[in-house]
Amino acid sequence: MLSCSSFLIFFLFSWVLLPMKSFAIPIISLDKVRLAINDGASEQLPVVIWHGLGDTPTSFTLTEVSQRVQKLTKGAVYAIRVGDNEFEDIKAGYLGKLEDQLDEVCDLIGNEDSLSNGFYALGLSQGGLFLRALAQTCDAAKIRSLITLGSPHSGINTIPGCSPTNLICKAVVHSILGLGIWHSWIQNHVVQAQYYRTEKQYDKYLENNKFLTHLNNEVLHDNYTRNIEKLKELDNLVAVSFERDDIVEPPYSTGFGWINETTGENIEMEDFVLYESLGLKDLVNQGKLETISFPGRHLQMRWGDFDALVLKYFKDEKEEKTELEESTRPSNFLSTYFVSPLVSAIDGTVDYLHGKSLFPEKRNFKELTMRKRSIVTPEDSEEVYPYISEFVAASNVSEEKGPKSFANLAFITIFSHFFYHIDDMWRSTLGLFSLIPQIIGIIYLTVMFTGRELDTFMQFGGQVVNEFINYVVKVSLKYPRPADIEYGVGYGMPSSHSQFMGFFSAYMIAWDYKYRRSQCFSMLSFAKYAIYLTLSTFVCSSRYLLDFHYLTQVVYGYMIGFGVGLFWVYLVGKLRSLGVTKWLLSLPPLQFFYIKDTIPHSKDNHKRQWLESKQFKNQKSN
């Protein structure tokens with residue numbers, strides 16, 4: 001799910017600035033996921049996936065989830081897309097009438113021959129709520145088993161949250177909730193308002209909400225009995241919750257529960273109104289309804305746990321072994337002459353430091369991924385999640401985080417992202433520290449296109465090479481991140497943020513030593529170096545304290561980046577002495593943009609230009 005700021009932006013742009021044609025019912029399609037397997041000849045029932053708020057079937061994470069499901073089940077996988085492009089699909093997650101969208105999806109499923117004999121369904125976040133609505137209202141949707149991950153079955157009592165530092169977002173949401181949430185236009189056009197529920201205004205909810213009240217049988221309506229009977233047709237309904245869900249409020253809604261809005265106490269499913277009104281009691285007695293809770297945040301789970309759910313509830317024929325294809329590996333040249341020596345050096349250094357007790361926490365990364373913060377291992381999972389251990393053992397699926405495509409890792413590495421943590425100023429501040437590399441990247445681009453100095457372009461080129469090295473090492477080592485990391489973000493050794501800052505610090509300090517040696521021991525220079533190292537400390541600390549990386553991953557990321565930065569200063573200096581930079585400056589494209597190489601050869605360049613500018617102004621005034 002996206003933040004409330006995104007909700008407001010989509011709301012304003014879609015209904016105020018976009019043409020009136022936006023009011024039309026959007027196109028809905030089923031995008032079939034295809035891999036290099038013969039899914040057409042398989043008798044395995046297909047799987048239909050409906051993504052969550054702010055996502056699309058073509059996003060990195062959804063693509064990987066879809067492909068993983070297909071590899072595990074060896075059957076066809078379809079992803080529901082509302083709209084004829086990604087923007088329309090994201091917009092439909094915020095704006096539109098749910099009844100219209102569900103009717104369109106129902107018709108589409110009815111016209112898809114491969115779904116006529118039934119299918120399995122996987123819903124992420126609000127997509128799970130919509131799939132349950134299909135199961136209850138659409139005769140064509142012959143869903144066998146439905147798994148919902150973090151889906152607000154009982155509704156939400158607040159719009160998906162703002163960060164604690166975004167006061168404008170909070171003020172606007174407060175106004176919407178206080179003044180307009182029950183307005184007929186809001187109820188017919190804002191998706192989240194259609195499953196908004198609060199017992200503080202329960203009468204208004206029952207009177208004005210036409211989607212969730214009917215779906216959950218909280219009011220009498222024509223399809224009251226049909227809702228109950230249609231749910232009973234499911235073989236399995238699996239509601240997965242996340243104990244620290246910071247998107248769905250209250251988080252107990254994902255397990256058909258609620259919260260006492262006065263005392264804040266949890267209301268279990270068995271004590272909530274839906275247990276009787278929706279026939280959940282009968283489903284429990286028949287063994288068809290299972291509620292499962294994982295320790296993480298919203299949609300945060302291990303690949304192994306995800307695989308176990310898919311194998312148990314979506315696999316027609318249980319096989320003794322299901323192996324996933326390995327991610328794309330580096331070329332033989334890189335692996336032989338670069339990756340292997342670097343990996344050996346890292347492992348050897350870890351062993352040495354461990355032997356010296358400098359890093360007594362040397363870790364079995366696989367074991368840590370399964371054990372940290374109550375994430376159970378296959379050995380003790382039988383006690384906590386008995387249904388999982390059987391299928392983890394049977395499938396032999398890796399417990400590591402799933403591999404990422406190069407584009408995905410490049411996006412995460414260079415541009416990154418972090419999650420706002422509602423009502424947690426400390427974690428939000430740490431998250432902002434994680435954006436320091438992105439701020440430095442913007443400064444790079446600004447200086448390159450305003451100063452047009454070749455030396456700056458060379459430094460930025462070194463940062464890009466440094467990021468590529470980070471990617472190669474990550475996919476070679478395949479060390480997972482901590483178990484608390486948000487779902488599906490990739491490998492963790494070494495930390496790219498730390499490696500970025502290591503390169504930046506080393507390059508800036510080494511460059512001063514090489515080209516400004518007479519000044520590098522001045523108080524001003526020491527102040528600059530202190531700033532570089534302080535920024536690096538902020539970034540590295542945030543990556544560890546926010547559980548994006550283990551401490552060793554942060555330390556080695558910084559060490560690798562520092563080493564690459566020192567080497568890059570040497571390399572650029574060597575190229576300059578060999579005349580390569582002079583040759584580059586003679587190239588027509590660089591001459592066209594007036595690229596120059598003056599910084600290394602002139603001291604006090606900025607002061608000189610400032611004096612020249614001042615003299616020019618004085619002459620002009622005279």
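Every residue, even glycine, has its Cβ placed from backbone N, Cα and C.
Keep in mind that this structure shows the original residues, not the substituted ones.
Keep in mind that this is a model prediction, so the values were computed, not measured.
Following the DSSP three-state reduction, the secondary structure of Ser125 (mutagenesis position) is coil. Listed in Swiss-Prot is the mutagenesis experiment Ser125 to Ala, annotated as follows: Sensitive to vanadate and elevation of external pH.
According to Swiss-Prot, the active site annotation covers Ser125 (among others), on the basis of similarity to another entry.
There are 23 other CB atoms within 10 A of the CB of Asp245 (mutagenesis position), with all protein chains counted. Under the heading of mutagenesis, Swiss-Prot lists Asp245 to Ala and annotates it as follows: Sensitive to vanadate and elevation of external pH.
Annotated active site per Swiss-Prot: Asp245 (among others), in sequence order, evidence recorded as similarity to another entry.
DSSP assigns His298 (active site) to coil in the three-state reduction, outside any helix or strand. Among the features that Swiss-Prot reports, active site is placed at His298 (among others).
Of all the recorded positions listed (Ser125, His298), His298 has the fewest other CB atoms within 10 A of its CB. Between the C-alpha atoms of His298 (active site) and Asp245 (mutagenesis position), the distance comes to 4 Å.
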